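Asks: Per Swiss-Prot, the features are:
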MUTAGEN   MET292 to Ala or Phe  Impaired DNA-binding
Amino acid sequence: MDMRSHEMIERRREDNGNNNGGVVISNIISTNIDDNCNGNNNNTRVSCNSQTLDHHQSKSPSSFSISAAAKPTVRYRECLKNHAASVGGSVHDGCGEFMPSGEEGTIEALRCAACDCHRNFHRKEMDGVGSSDLISHHRHHHYHHNQYGGGGGRRPPPPNMMLNPLMLPPPPNYQPIHHHKYGMSPPGGGGMVTPMSVAYGGGGGGAESSSEDLNLYGQSSGEGAGAAAGQMAFSMSSSKKRFRTKFTTDQKERMMDFAEKLGWRMNKQDEEELKRFCGEIGVKRQVFKVWMHNNKNNAKKPPTPTTTL
């Protein structure tokens, strides 16, 4: 078998006025095949059409499949601004959709013509994504962020996901705190007695203050103004009447004379005499101390002079 091949390659460059001219490559292949076995002469001529390659026009197939993404449509719906946030409430103006006050690109375009609020206070909607989709997406992202970790600070939830603190119910195990130290009644069946009730006790009449008045007054003053204020506030809400000790006329006269003898104050050197006196008239020491505290101002007042004509 005898084969002859002749190949001629001609290259020609043409300048068509462009910065980068095209390259024309023409390949002409002529092949003559002699088949002596069959006795046939087959002449085959293969001609390749000329192809113009321009690297500016040739692009990879992947570049044609990638198209520029269209700009998403953004709309601003109802206004979510809470006008009572400073006082802990929840008040909305009822604006249903953002309406720019000016032309696009100006500062006035960022303010709503209906509610006069900034555009950021309105709910943002992109390509028809509603608030329910945004909530589900936020929950899904928040779950994966907590499960697998994520950098940066935690983003706040959408405004429609925020809860009003005034609408939260109290804890199920919540019980009011009772101040047993000041709220317990004495064994005798009386109610709670406060320093304020001592101040309003008064000096005259047949009913006087009991010994528990001054005892509580001394405790509250010793523990500070904070404990006294809390105890008085709790006592004002109590509906029980406080216990009062009644004195006879003879007891009041003898207590008046003995208080003037002591100078309306209890000194340490008079402690023995004070115990003996309280045992004689049948009055407790604390009861006498409270009575003296309530009546010393009235007893020290000088008598009003009488004018004679």
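From the backbone N, Cα and C atoms, a Cβ is placed for every residue, glycine too.
How buried are the listed features, and what sits near them?
Replies: Cβ contacts within 10 Å of MET292 (mutagenesis position), excluding its own Cβ and spanning all protein chains shown: 19.
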Asks: Should MET292 (mutagenesis position) be counted as helix, strand, or coil on the basis of DSSP?
Replies: helix
